[in-house]
Amino acid sequence: MKLFLILLVLPLASCFFTCNSNANLSMLQLGVPDNSSTIVTGLLPTHWFCANQSTSVYSANGFFYIDVGNHRSAFALHTGYYDANQYYIYVTNEIGLNASVTLKICKFSRNTTFDFLSNASSSFDCIVNLLFTEQLGAPLGITISGETVRLHLYNVTRTFYVPAAYKLTKLSVKCYFNYSCVFSVVNATVTVNVTTHNGRVVNYTVCDDCNGYTDNIFSVQQDGRIPNGFPFNNWFLLTNGSTLVDGVSRLYQPLRLTCLWPVPGLKSSTGFVYFNATGSDVNCNGYQHNSVVDVMRYNLNFSANSLDNLKSGVIVFKTLQYDVLFYCSNSSSGVLDTTIPFGPSSQPYYCFINSTINTTHVSTFVGILPPTVREIVVARTGQFYINGFKYFDLGFIEAVNFNVTTASATDFWTVAFATFVDVLVNVSATNIQNLLYCDSPFEKLQCEHLQFGLQDGFYSANFLDDNVLPETYVALPIYYQHTDINFTATASFGGSCYVCKPHQVNISLNGNTSVCVRTSHFSIRYIYNRVKSGSPGDSSWHIYLKSGTCPFSFSKLNNFQKFKTICFSTVEVPGSCNFPLEATWHYTSYTIVGALYVTWSEGNSITGVPYPVSGIREFSNLVLNNCTKYNIYDYVGTGIIRSSNQSLAGGITYVSNSGNLLGFKNVSTGNIFIVTPCNQPDQVAVYQQSIIGAMTAVNESRYGLQNLLQLPNFYYVSNGGNNCTTAVMTYSNFGICADGSLIPVRPRNSSDNGISAIITANLSIPSNWTTSVQVEYLQITSTPIVVDCATYVCNGNPRCKNLLKQYTSACKTIEDALRLSAHLETNDVSSMLTFDSNAFSLANVTSFGDYNLSSVLPQRNIRSSRIAGRSALEDLLFSKVVTSGLGTVDVDYKSCTKGLSIADLACAQYYNGIMVLPGVADAERMAMYTGSLIGGMVLGGLTSAAAIPFSLALQARLNYVALQTDVLQENQKILAASFNKAINNIVASFSSVNDAITQTAEAIHTVTIALNKIQDVVNQQGSALNHLTSQLRHNFQAISNSIQAIYDRLDSIQADQQVDRLITGRLAALNAFVSQVLNKYTEVRGSRRLAQQKINECVKSQSNRYGFCGNGTHIFSIVNSAPDGLLFLHTVLLPTDYKNVKAWSGICVDGIYGYVLRQPNLVLYSDNGVFRVTSRVMFQPRLPVLSDFVQIYNCNVTFVNISRVELHTVIPDYVDVNKTLQEFAQNLPKYVKPNFDLTPFNLTYLNLSSELKQLEAKTASLFQTTVELQGLIDQINSTYVDLKLLNRFENYIKWPWWVWLIISVVFVVLLSLLVFCCLSTGCCGCCNCLTSSMRGCCDCGSTKLPYYEFEKVHVQ
């Protein structure tokens, strides 16, 4: 990536020595987060210029300006001509430092040319009219994007909507003195890496290909492909229903791009964009192809802090009739609030579409916006998707106006113009992880097998046929009687209601309510009539037929569909299926207004045809020499029809034994036509992710291969040169080389002679050995599997279970076979293995003998004793100040003063001979020394001595601070030296740690390889189960693979027929799975017996069989458990050197006496005329002795000639394998193989010898590394830092006297009030008693009235 560093000291290049060098970009306002490194894309400065006195005019979309001195300058963005209705942008500053700056976006009243900028002052109708103080060296910028003007002011970034701002493409610059300003002309979008700190820009780097955009912006490849490695952060698969969560799937998605248009956050687009990537200011990034696309994908990219980043914006769709507005609001009332969140939103947003037809305004609710909107997709056919899910359908769309801006400079979006293409996608958590285009032959092969990488081997390729094939129809000449049926829907509207359903819909069949076909052929068509009532909403409604419950679609009825009987009706008839008639308003609201009901029966007497025919005719449509889908005399299929020169008198159709159509005769002309398969599946050879060869049935070049070779049974095409000798893969008796060349594979000649010569033979005897550890894995068990047959087949459907009962004991047989095999498996494993309970006891990690692990184990929290200090009440009554002291100065000072402020100076301490006082003084001490200072100033020289205590105390406290700083500096030097030493040791240590980790990683990699081999065995059963589960997706020629869906769509009889197909297919799949499981049990049982033999012979004893316990001479073996099996580690001897000798089977003396070796493992050989014997195991020659030989009768060797029939009389247990297999094959019953591909179970034999060797080498390397690390650790431990400690001193400062006075006054007042309340209430009674006594003794004119008892008087 090419980077340009824009230096912070401006200007650059030729301006550096003439412009003010203090100008920089630290104050540039971009709206980016503080204290962060951010990628910003937009109209930003790159190259800077120094202006002179003349007026300069540039083509620009904006500018940035830096005032560098006490001079005047002016800038204007204009159109180059005067327009009274046009807004212009004008910036000027006054002479002088910190002068005023004028910024205007206004219209001007007179014909100003903007060439001189001298009379551009009379303005009106201003959008922006600012007057502010300039900041020397701070940049000021103005950029234009569409109709949005962005101002980069000194302390803020703001945007304004300016009509026709895109016309302001001329920049006039006037600097009234030389070198009075530095400016940058902006005319292109750039990407900048900006680093901010404390509100300032500390790094400003411009890049052409910034890494920050690689996650969201890419360069489209020439064929419109998205490059490999693109992370698809904000791309989703489009769906009209369920969303794929995880897995690999082949889909048809809009992922072929013709243009990728990045729209930064500092720009906006306000015009319509068309589906051919034209309109507005579309700027494609990289590849561009001028064509009409299917969709436009708007991918929103925002930062994590963009929560509730709301901007006013709308999405406008231009349809054939009118414009439709899409907007969202956080109010469910549907109030027009054109807000679209750019980033995560913290509250729900309700979305509506709005349209205005004539003068009527209509809003329709379409859904709730997701919490985080990452992608918006608009299809040309009217579909609207958010995050991959379809929200509504508008019909055909001509253009889109995505008028959305963001408040954050770091946010942006991209517009991808895409078409639908066949792709293979890997999805994880609904996110696209990988993408493969199914274009080239090899890519199609990958897509056929749903794999992103194919292993080397041969694959069947049958993807050459076109998806859409022409149709061939051939029938016998018959007398045609035709019936035309018109299904008519007439809709009438009334009033001015747009979203209400039609006022009335009349449906009829040829003017009646029902029609039954009585002729041999019929054609039916749907007619929609709209009665014009003057309502403006008529054209917005559409009425069409939907796919209903019939097993055929309405559009296919005329495609030569055959029936025995068929009737149509507009009213429901018992036993009929239906096609609903649906009305939709602008494809947003849907209403069922009727239905077409069909009753039919299977047969061939009535045929639907696309157009009317009558009379005796041969209705045929024959496609020759091309792959076609045919219906020939009721034989249906696909194939290539060719004319033949044969002449056959009998018959009109010719089929094979399997029922396939081979040829037919035209009954009118007598011509014979042959039918061959379209493209028989080819066998392609894949090597290193490419097709290197192909075996085909036709003589033509394919797959980009040119060299064609004709063989007896097939054609072979490749690009090989036919000059190789080594095959990388074999097919039958042919070998395929790396370049695709085809070579014959001949039987390999064995170097071993199976039969020893009677007289002599050349033998190789080992003379040197090496020890080897060989690994062998044997599977001894597999996980038992039990399948609930009824649940698997019927998935709980009760009607399906009733049908399943008719299959008698099918499920019972399957379940019993699995259950019995699992039971036998468990018994065999239990009888074979015994477990030692002591081996599974968990050791206590704290008691490992002499090893103390307490330093590495978690410790319990032990609460330390409380440090002596003041009480809680004292902490409440005093303000505590914590300082760092010198040695014992603070403690000694505190004990000397005993809390008295008057003793402050008298208790001064000395540290290294210098008088010091603690740095903290309370209010009392400050008042005391303030009084001393004021007293020394009252009478000048007479009282100057009174200020001595103040000066001494001040100097002593300054000494305290100075000494404290000195100690800190000394500690800093000690720490720096020790830290540097420690860093050197740590760096060296971690370098060794890095090497050790590297070795460990490589060792773990070898272990991973070994474990993967074991994992393959473990996962075989899971693969089989996965294959069994995948069979549930097959419909087995039923109309659906869902039983419930079948019963929902069809009547009971038809549904039972369809479900019966599912039951048959699923039972067949289940039987195949059970066969696999039983075969696997048999294999595991044999492997278990072999493992038991190896335990007895290899582990418990030493084997004499060469190659049984490892590939060598066995020494000893160790067995360990492994997943589902045992892992044997065989230690064997392997020969490294051999001695070749000419061995003798014996010696013959004078032709009469024969002597042969007594021991079978001895060899007699001759060495330069001297006979010696040696062991076959190890070459140890010695002279023979008499005890080594045994005498035989003579030297003759006699053979007995017998026939194969008589051989069993000599060898009773001899078995002729070939004859046995031949008889077995002849006695096999004839059966038809099920049409299922069975996933093979491969018994895996592991070879971990190379991995173990690597592990041993890595272990030795790790041990050496640990020794080096120990030395480095010792050096690190020696790095001891001895610091001078600053004591932590706590000092309590008393509150001032007036605080205590206030507390005392408050306390006295509260106490008085409390006593008064107690004495004044009845609870105490003191006051009441005293007042009563006094009133009794002397009544001093009390005003209290005496108490009189009232008497009730009745008045007559």
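Glycine residues also receive a Cβ, built from the backbone N, Cα and C atoms like all the rest.
Keep in mind the model is a prediction, meaning the values are calculated, not measured.
While the structure shown retains the original residue, Swiss-Prot records the natural variant ALA13 to Val with this note: In strain: Isolate BE03-40001 and Isolate NL.
Here Swiss-Prot describes PHE17 to Ser as a natural variant; the accompanying note says: In strain: Isolate BE03-40001 and Isolate NL.
Around PHE49 (variant position), a 10 Å sphere centred on its CB holds 19 further CB atoms from the protein chains shown. Per Swiss-Prot, natural variant PHE49 to Ile is noted as: In strain: Isolate BE03-1153, Isolate BE03-40001, Isolate BE03-64880 and Isolate NL.
Counting every protein chain shown, 14 other Cβ atoms lie within 10 Å of the Cβ of LEU130 (variant position). Under DSSP, LEU130 (variant position) is assigned to a strand (E or B) in the three-state scheme. LEU130 to Ser appears in Swiss-Prot as a natural variant; the accompanying note says: In strain: Isolate BE03-40001.
A strand conformation is recorded for VAL190 (variant position) in the three-state DSSP classification. As a natural variant entry, VAL190 to Ile appears in Swiss-Prot alongside the note: In strain: Isolate NL.
In Swiss-Prot, a published natural variant is listed as VAL201 to Ile, annotated In strain: Isolate NL.
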PHE49 (variant position) in three-state DSSP notation: strand
Whole-number Å value for how far LEU130 (variant position) lies from PHE49 (variant position) (Cα to Cα): 26
Assigned conformation of VAL201 (variant position) - DSSP reduced to three states: strand
Number of Cβ atoms other than its own within 10 Å, given for VAL201 (variant position): 20
